[in-house]
Amino acid sequence: MGVWLNKDDFIRDLKRISLCLLILYVVVVVGTDQNFYSLLGVSKTASSREIRQAFKKLALKLHPDKNPNNPNAHGDFLKINRAYEVLKDEDLRKKYDKYGEKGLEDNQGGQYESWSYYRYDFGIYDDDPEIITLERREFDAAVNSGELWFVNFYSPGCSHCHDLAPTWREFAKEVDGLLRIGAVNCGDDRMLCRMKGVNSYPSLFIFRSGMAAVKYNGDRSKESLVAFAMQHVRSTVTELSTGNFVNAIETAFAAGVGWLITFCSKGEDCLTSQTRLRLSGMLDGLVNVGWVDCDAQDSLCKSLDTTASTTAYFPPGATLNDREKSSVLFLNSLDAKEIYMEIIHNLPDFELLSANQLEDRLAHHRWLVFFHFGKNENANDPELKKLKTLLKNEHIQVGRFDCSSAPGICSDLYVFQPCLAVFKGQGTKEYEIHHGKKILYDILAFAKESVNSHVTTLGPQNFPASDKEPWLVDFFAPWCPPCRALLPELRKASTLLYGQLKVGTLDCTIHEGLCNMYNIQAYPTTVVFNQSSIHEYEGHHSAEQILEFIEDLRNPSVVSLTPSTFNELVKQRKHDEVWMVDFYSPWCHPCQVLMPEWKRMARTLTGLINVGSVDCQQYHSFCTQENVQRYPEIRFYPQKSSKAYQYHSYNGWNRDAYSLRSWGLGFLPQASIDLTPQTFNEKVLQGKTHWVVDFYAPWCGPCQNFAPEFELLARMIKGKVRAGKVDCQAYPQTCQKAGIKAYPSVKLYQYERAKKSIWEEQINSRDAKTIAALIYGKLETLQSQVKRNKDEL
C-alpha cells in the first residue's frame, strides 16, 4: 500500500536526502584528497632532511619488494613516492602549496627505485648529526660563512662512496668543532655538482670564504683526512717563557682575549702538541693557546704557583698569581673537545643593550641583536659565542636585548617571541629578522647578506600602498620552507635592483589583515606594486629570474593580443614572419604556471619568432571562434603561405621555456648548412670564411636536444660566421679525422689563421649565447693579431 506525502513532508525529506548526498560527496572528495604532507607524516614546516627521513622510513616499510602479496603495494608506494618527489623540490613544493596537484600537471614523475636502494643508498648521512647535508640553495651561504668546510660530493649508486661513508662518519666525529663537515648528494643536486666541477665520486673539497676550493687527492683513511684538514686550520700555539710571558698576556688582555695555557712538567700529563693545535683551531679568534715547559722555565712556573702539570684558562683581566681572587678556570681533562666546550661555556655572553641606549647604539653601527624574553635562550648553544669574532671583519657588532625590560620597543618592532635581527646602522627603521636555522653558519650567512642588501621589513606603518616608487613585496610566513628559501634570493636581487625599485617583506602571520587586504592565499606570494599597477611574480626562487621578471615588466617580451591585434599581427602577418601564441585564462592553474616560462622563452627568441598571448577570459567569444577548446593552448603560426589560418598545436608534455623554444625553432627554415666530406673540405678547410661546425649523430639524444640551439646560434652569427653540420653516422671518416670523440661536438674554424687545421678549436658550451660570445671574442683576438702582423710588415 503506497504512502502519500503532503507538500511540507516532501520538501523536508528532499532536504534530508540532499544533505546526505552532500555529506557523501564531501566524504568522497576528502577521502580521495591525497595531502602530500600527511602521506609522509610530516608538517608543512618540515625541512628537506625531515622529509627525506620520513620518506625513507615509509619506503622501507611499504616498498613492493617487501610486500609481494599485496596487490595494492605498487599503487600505495607510488603515492608516497610522488609526495616525496614534489616536497623535496623547492619549486614543485611551492606549486603544490599554492595550487595543489592541479599545479603539478607538467611534473608527473612516477618512477621509483628498488627496496635495497632506499635501505642502503638513500640519504646515507641524514642520521649523522656531525655531517650536514647541503642543498644547492644553501651551499654558497654555508661555505662563504667564514667557517672552514670539508665537503664530500657523492652519488647514491657509487660503491666507493659507500666504502668511504663509515670513515667519513668517524672523521666527522673526530674533528667536530674544528671545522664543518658537509655532504652533497649529486644524485639530487646534479646542477650544484656540475657547477663545482665535480665529475667523479666521491670528490672531497675544502672550502673557506675568500680562498679557492682545494680538492683532496690522498688515501681515504681517517688519519690522512685529519692530517689534510689540519693543514687548512688556522692554528697558532705560542711557547711562553720568562722573556715573552708578560707582554703576550697583557697584549691579549688589552684586546679582550684570554689565554688557554698548559704547563708541562717532565713525567706528568699535559696537553700534547696535537691537542694544542686542535684547540688553537677550535678557539681561533676567541682564545689564545700557549704552553710552558716548567722544567726549562722553573722560575716562571713557581711565580705562578704552578708546581705540577696543569692546564688553565685565563680570561681577560685574570689575576695570574693569586688563585683565590682569580677567575682562572682550571681544566682537568686532556680531551680537546671537552676542554673546548668548557671554555666556550665560560666565555662572556653578548653585550646586553638597555632600552635607553638601544636606538642610539643601533643608529651608529651595524648590529646583530638577539631578542629574548627574560631567560636568555642563546645559552643553550654556546657555539653562537663565535659570532662576535667571525663578524668582526664585517664590522657587525653582536648584542642582545631583553624584551621583558621594555615590551613596547619589541612590540613596535613586531618581535613577539625570541628571535634575532640585523640592524643596518639606521636605528630601528632598517632591520631584517632572521627566519632560518638557528645554527652558527646559517646565522653568519644571514648577517653578512642582510647588512649588504636592501631588504626592508614591512608593517602597516611603512607598507607602500600608495608609494610613488615601485616596490617588490614578498608576502610570506616564517614556517613555510619555500618562503625561507626565497629570502636569500631576494637579498641578492635587492642589491642588483638598488635605485630601480625597493624590496620589502611582510610577515603574514603577524600582519594578517594586510595580507587579507591583498587576497594573499598562498606563501610565498611576491608582488610588484607600481603605483596603481600590481603584478604577481610566478617564477622560480632565484635572483636571476626575479630580475628577468622585473625586466619583462619594463620591456615586455610577450605581446598581449586583442581580437583586433591578433587579426592584424598574426593573421595578416608578413610573408617571412612567424608567431607563437598562448591562449590562456587567468583562473587556469597550468596557465599560471606556464606564464613565467612563456615570458622566459620569448626573451630568448627575440628577433626570430614573435610571441604573443590571448586572455580567453576577457575575449571568450574570440577564443571560441578560434576553436580554442582547452587552456593553455599553444600554437605556432608558420611563415605565411596560401593557408593563412594554418597553425601547429603544441602537444608536448613539458611546458618549460627550453622545451617550448626547441619546439618553435623546429619550424623555422634551417639556417645551418649540411656538409659532406667534399663541402667540408672545400668550404670549411679551404674556404675564405669563418665556420662553426656541429658534429652529430642522428641517434644521439643530446644531439637532438642541441639541434635547435645550434640553429639559434646560426641565426645569431649570420653574416659574420657560417654554421654547418656534419652527420658522423653518414661520414665517420670526416669526424674521425676531425678528432671527434663525443657527440655533439662543436668546433670553430677561423679564416686568416696561419693554416686551417681539421682539428681546430673545440667549444664546450651548449648555450647559443655563450658560444656566440666566445666566437666573437676569438674573432676579435684574431683580427687584432692580423692587424698587428700587417703593421709589422
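The backbone N, Cα and C atoms fix where each Cβ goes, and this holds for glycine too.
Don't look for the substitutions in this one, it keeps the originals.
What Swiss-Prot records for this protein:
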- 35-100: domain 'J' (DOMAIN)
- 130-232: domain 'Thioredoxin 1' (DOMAIN)
- C158 to A: Abolishes disulfide reductase activity; when associated with A-161; A-480; A-483; A-588; A-591; A-700 and A-703 (MUTAGEN)
- 454-553: domain 'Thioredoxin 2' (DOMAIN)
- C480 to A: Abolishes disulfide reductase activity; when associated with A-158; A-161; A-483; A-588; A-591; A-700 and A-703 (MUTAGEN)
- C483 to A: Abolishes disulfide reductase activity; when associated with A-158; A-161; A-480; A-588; A-591; A-700 and A-703 (MUTAGEN)
- 557-665: domain 'Thioredoxin 3' (DOMAIN)
- C588 to A: Abolishes disulfide reductase activity; when associated with A-158; A-161; A-480; A-483; A-591; A-700 and A-703 (MUTAGEN)
- C700 to A: Abolishes disulfide reductase activity; when associated with A-158; A-161; A-480; A-483; A-588; A-591 and A-703 (MUTAGEN)
- C703 to A: Abolishes disulfide reductase activity; when associated with A-158; A-161; A-480; A-483; A-588; A-591 and A-700 (MUTAGEN)
Out of C158, C480, C483, C588, C703, which has the highest number of nearby Cβ atoms, where nearby means within 10 Å of its Cβ, if these are the mutagenesis positions?
C483
Near the Cβ of C700 (mutagenesis position), how many other Cβ atoms are there if near means within 10 Å?
16
Within the domain 'Thioredoxin 2' (454-553), residues counted as helix, strand or coil by DSSP:
33 helix, 26 strand, 41 coil
Per DSSP, what is the helix/strand/coil residue tally across the domain 'J' (35-100)?
49 helix, 0 strand, 17 coil
Can you see whether DSSP assigns C703 (mutagenesis position) to helix, strand or coil?
helix
Integer average pLDDT (0 to 100) for the domain 'J' (35-100):
80
Spatially speaking, which of the mutagenesis positions C158, C588, C700, C703 is closest to C483 (mutagenesis position)? Use C-alpha to C-alpha, please.
C588
How many helix, strand and coil residues does the domain 'Thioredoxin 1' (130-232) contain under DSSP?
40 helix, 25 strand, 38 coil
Among C158, C480, C588, which are recorded as mutagenesis positions, the nearest neighbour of C700 (mutagenesis position) by Cα:
C158
Among C158, C588, C703, these being the mutagenesis positions, pick the one whose CA is nearest to that of C480 (mutagenesis position).
C588
Summary of DSSP states over the domain 'Thioredoxin 3' (557-665), given as helix, strand and coil counts:
40 helix, 21 strand, 48 coil
How many Å lie between the Cα of C588 (mutagenesis position) and the Cα of C703 (mutagenesis position)?
35
